[in-house]
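Chemist: According to Swiss-Prot, the protein has these features:
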{"type": "DOMAIN", "residues": "2-79", "note": "domain 'GST N-terminal'"}
{"type": "MUTAGEN", "residues": "Y8 to F", "note": "Moderate reduction of protein expression levels. Abolishes both prostaglandin D synthase and glutathione-conjugating activities"}
{"type": "BINDING", "residues": "Y8, R14, W39, G49, K50, I51, Q63, S64", "note": "glutathione binding site"}
{"type": "MUTAGEN", "residues": "R14 to K", "note": "Moderate reduction of protein expression levels. Abolishes both prostaglandin D synthase and glutathione-conjugating activities"}
{"type": "MUTAGEN", "residues": "R14 to E", "note": "Moderate reduction of protein expression levels. Abolishes both prostaglandin D synthase and glutathione-conjugating activities"}
{"type": "DOMAIN", "residues": "81-199", "note": "domain 'GST C-terminal'"}
{"type": "MUTAGEN", "residues": "W104 to I", "note": "No significant effect on protein expression levels. Abolishes both prostaglandin D synthase and glutathione-conjugating activities"}
{"type": "MUTAGEN", "residues": "K112 to E", "note": "Significant reduction of protein expression levels. Significantly reduces prostaglandin D synthase and moderately reduces glutathione-conjugating activities"}
{"type": "MUTAGEN", "residues": "Y152 to F", "note": "Significant reduction of protein expression levels. Moderately reduces prostaglandin D synthase activity"}
{"type": "MUTAGEN", "residues": "C156 to L", "note": "No significant effect on protein expression levels. Abolishes prostaglandin D synthase and significantly reduces glutathione-conjugating activities"}
{"type": "MUTAGEN", "residues": "C156 to Y", "note": "Significant reduction of protein expression levels. Abolishes prostaglandin D synthase and significantly reduces glutathione-conjugating activities"}
{"type": "MUTAGEN", "residues": "K198 to E", "note": "Moderate reduction of protein expression levels. No significant effect on catalytic activities"}
{"type": "MUTAGEN", "residues": "L199 to F", "note": "Moderate reduction of protein expression levels. No significant effect on catalytic activities"}
Amino acid sequence: MPNYKLLYFNMRGRAEIIRYIFAYLDIKYEDHRIEQADWPKIKPTLPFGKIPVLEVEGLTLHQSLAIARYLTKNTDLAGKTELEQCQVDAVVDTLDDFMSLFPWAEENQDLKERTFNDLLTRQAPHLLKDLDTYLGDKEWFIGNYVTWADFYWDICSTTLLVLKPDLLGIYPRLVSLRNKVQAIPAISAWILKRPQTKL
């Protein structure tokens, strides 16, 4: 088993999907969390100057979803068939497209607040309606078993609920999916032991 070192800020953010996958697959890794004050000196040393990165076998891998795909490849978390793998990727990319619209680093607070409000009140309902329709009466997004698309939904929706606690009020099936992910023993154990951060 390779030695893994995950580098990210002390927050869930874009690294949490990697941590969920490590937890579920029971893979040991170093969860290295850096302070914001140290970021300016660390940034120039990394590929493309972004985190998270995963150090493995002398390589520094970047892009959280690429890392997630690397870790889930050849496991059922990625989907059992090529068609299911495409469906998993499509749900993940749909969620990521939306989450990437948020101007997390915007310094103009008025603009940031207006944009967040627009995304949460006007655009999120369209996404949630589509996700609810896609899920339907199934237990999981794809197939009859958990995939990392379900993990990513739980992670993204946790952040969205911090920003707008009533967001899922009319989507009990999406809430139920969150609950099912969080009830998986390995995920539940991780949630209990992880550092408590807002985002």
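Using N, Cα and C of the backbone, Cβ positions are placed for all residues, glycine too.
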Chemist: In terms of DSSP three-state secondary structure, what is the assignment for K112 (mutagenesis position)?
Modeler: helix
Chemist: Looking only at C156, L199, the mutagenesis positions on record, which one has the least crowded Cβ, with the fewest other Cβ atoms within 10 Å?
Modeler: L199
Chemist: Of the recorded positions listed here (W39, K50, Q63, S64, K198), which is spatially closest to R14 (mutagenesis position) when Cα positions are compared?
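Modeler: Its closest listed neighbour, by Cα, is S64.
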Chemist: If you compare CA-to-CA distances from W39 (glutathione binding site) to each of the mutagenesis positions Y8, W104, K112, Y152, K198, which comes out shortest?
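Modeler: Among Y8, W104, K112, Y152, K198, Y8.
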Chemist: Quick one: what's DSSP say for W104 (mutagenesis position), helix, strand or coil?
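Modeler: In the DSSP reduction, W104 (mutagenesis position) maps to coil.
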Chemist: Let me know the most crowded of the binding-site residues, choosing from Q63, S64 and counting other Cβ atoms within 10 Å.
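Modeler: Compared across Q63, S64, the most Cβ atoms within 10 Å surround S64.
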Chemist: Go ahead and report the DSSP secondary structure tallies for the domain 'GST C-terminal' (81-199): helix first, then strand, then coil.
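Modeler: Going by DSSP assignments, the domain 'GST C-terminal' (81-199) contains 82 helix, 0 strand, 37 coil.
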Chemist: Might you list, by sequence position, any residue in that chain lying six or more from I51 (glutathione binding site) with a Cβ less than 8 Å away from its Cβ?
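Modeler: Counting only residues 6 or more apart in sequence, the Cβ neighbours of I51 (glutathione binding site) under 8 Å are L7, Y8, F9, R14, A15, I34, H62.
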Chemist: Out of G49, S64, K112, Y152, the recorded positions in the record, which is closest to W104 (mutagenesis position) when you go by Cα distance?
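Modeler: Closest candidate to W104 (mutagenesis position), judged by Cα separation, is K112.
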